[in-house]
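Asker: Sequence annotations record features per position, and here Swiss-Prot assigns active site to C174. Marked as CoA binding site by Swiss-Prot on the basis of similarity to another entry: S281, G318, G319, R320, A321. According to Swiss-Prot, the mutagenesis experiment G207 to W carries this note: Turns into an tetraketide synthase. Mutagenesis annotation in Swiss-Prot: G207 to L or F, described as Turns into a pentaketide synthase that mediates production of the pentaketide 2,7-dihydroxy-5-methylchromone; the structure shown retains the original residue. Under its mutagenesis annotations, Swiss-Prot gives G207 to T the following note: Turns into a hexaketide synthase. What Swiss-Prot says about the mutagenesis result for G207 to M is this: Turns into an unnatural pentaketide synthase. Here the residue is the original one, but Swiss-Prot notes a mutagenesis experiment at this spot, G207 to A: Turns into a heptaketide synthase.
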Amino acid sequence: MSSLSNASHLMEDVQGIRKAQRADGTATVMAIGTAHPPHIFPQDTYADFYFRATNSEHKVELKKKFDRICKKTMIGKRYFNYDEEFLKKYPNITSFDEPSLNDRQDICVPGVPALGAEAAVKAIAEWGRPKSEITHLVFCTSCGVDMPSADFQCAKLLGLRTNVNKYCVYMQGCYAGGTVMRYAKDLAENNRGARVLVVCAELTIIGLRGPNESHLDNAIGNSLFGDGAAALIVGSDPIIGVEKPMFEIVCAKQTVIPNSEDVIHLHMREAGLMFYMSKDSPETISNNVEACLVDVFKSVGMTPPEDWNSLFWIPHPGGRAILDQVEAKLKLRPEKFRATRTVLWDCGNMVSACVLYILDEMRRKSADEGLETYGEGLEWGVLLGFGPGMTVETILLHSLPLM
């Protein structure tokens with residue numbers, strides 16, 4: 001055989017291998033699980049708890065301001081992995097800027113994978129197949145950076161097989177719920193038979209601190225963020241009668257908004273994670289979101305809808321002002337953000353886990369109301385993540401009929 005024909009034969013072999021390795025269908029969400037830590041704090045009394053727990057009750061005017069901030073958030077309650085008795089052991093954490101990173105790490109490093117594993121157990125149970133069939137694990141968090149990392153610890157807690165392909169997404173912030181869905185799509189579609197366990201877990205104690213008159217950004221963060229974890233099972237070519245496909249991940253794209261790096265940024269210091277947010281963040285997001293939407297539709301050869309109300313919506317609830325301005329910019333009816341506002345009210349902003357919670361809320365409500373699809377009876381929708389950078393994750397979803 002000549003060298004030319006031999007090379008051609010090898011190329012055919014490579015192409016055949018490549019084709020055999022890839023799935024036939026689109027990546028699909030097949031199961032969802034969520035988990036909370038045990039301590040529930042009503043938002044209308046959170047200022048009392050926060051100023052008492054941080055030994056700041058003498059800051060009367062600042063407390064009044066913080067209470068007003070809390071009551072404007074449209075949050076009803078939040079969950080945390082700490083209570084007042086727990087925080088008494090850590091006066092360095094409840095101060096504003098005392099060195100406390102070691103203690104925060106000691107709490108988060110075991111706590112994050114443990115909470116994530118709780119959500120994963122629920123997702124695996126709903127999926128209905130043995131955990132030994134999980135081929136990939138994508139774990140996401142913005143706290144508890146360590147080695148071996150949180151993906152390793154979560155896999156160990158779950159008893160996943162030792163050759164699971166693991167990925168850890170650290171320190172991406174609020175847009176990362178979209179990031180992990182983008183990763184899951186690529187993994188599921190490029191590995192035939194893959195079943196990807198996606199886990200997002202967040203603990204706010206990495207950035208909890210006492211109030212300071214000169215740093216209201218952190219006060220705003222303390223009024224918004226809550227603890228939580230969520231998990232998905234994602235795979236292509238679902239097994240009929242065994243797996244329950246809900247949402248197809250048709251397209252996933254990331255966009256960085258130019259000249260917006262200083263709008264939202266966080267920095268890890270000896271005193272924990274410091275939070276900075278410009279008052280321009282709602283306007284920055286709302287002015288750029290439509291371009292991201294148009295891009296994701298055009299990238300798959302679809303014409304963007306003339307009326308954005310024809311879609312179902314899963315935007316990350318960065319805060320009330322962000323939702324209000326995006327809703328106004330896109331001329332959306334108030335009910336379009338119902339699932340997002342429900343999760344914001346029930347749980348606060350849980351960073352990367354939020355959009356997965358909203359996906360769960362939407363599919364459950366759709367089933368309860370007897371609608372035709374998991375996406376509020378609609379066929380097409382979008383999931384949006386917003387976070388530091390400013391970075392936007394735009395996910396085009398196709399909702400399947402309710403089973």
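Cβ from N, Cα, C; glycine included.
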Asker: Listed CoA-binding residues S281, G318, G319, R320, A321 - what's their greatest C-alpha to C-alpha distance in Å?
Answerer: 12
Asker: Beyond the listed site residues S281, G318, G319, R320, A321, identify every same-chain residue whose Cβ lies within 8 Å of the center of their Cβ atoms for the CoA site.
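Answerer: Going along the sequence, the neighbours come out as P282, P317, I322, L323, D324, Q325.
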Asker: Rounded to a whole number, how many Å is the Cα of A321 (CoA binding site) away from the Cα of the residue listed as 'active site'?
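Answerer: Rounded to a whole number, the Cα-Cα distance is 15 Å.
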Asker: I'd like the Cβ neighbour count for A321 (CoA binding site), meaning other Cβ atoms within 10 Å of its Cβ, all protein chains included.
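Answerer: Taking every protein chain into account, the count is 17.
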Asker: Quick check for the class: what is the C-alpha distance, in angstrom and rounded, between G207 (mutagenesis position) and C174 (active site)?
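Answerer: So the Cα of C174 (active site) lies 14 Å away from that of G207 (mutagenesis position).
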Asker: Distance check, please: Cα of the residue listed as 'active site' against Cα of G318 (CoA binding site), rounded to an integer number of angstrom.
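Answerer: Between the alpha carbons of the residue listed as 'active site' and G318 (CoA binding site) there are 7 Å.
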Asker: Among all the protein chains here, how many other CB atoms are within 10 A of the CB of the residue listed as 'active site'?
Answerer: 30
Asker: Long-range same-chain neighbours of R320 (CoA binding site), Cβ under 8 Å, sequence gap at least 6?
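Answerer: Non-local contacts for R320 (CoA binding site): K72, T73, M74, L344.
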Asker: Taking every protein chain in this structure into account, which of the recorded positions G207, G318, G319 has the most other Cβ atoms within 10 Å of its Cβ?
Answerer: G318
Asker: If you draw a 10 Å sphere on the Cβ of S281 (CoA binding site), how many other Cβ atoms land inside?
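Answerer: The Cβ of S281 (CoA binding site) has 19 Cβ neighbours within 10 Å.
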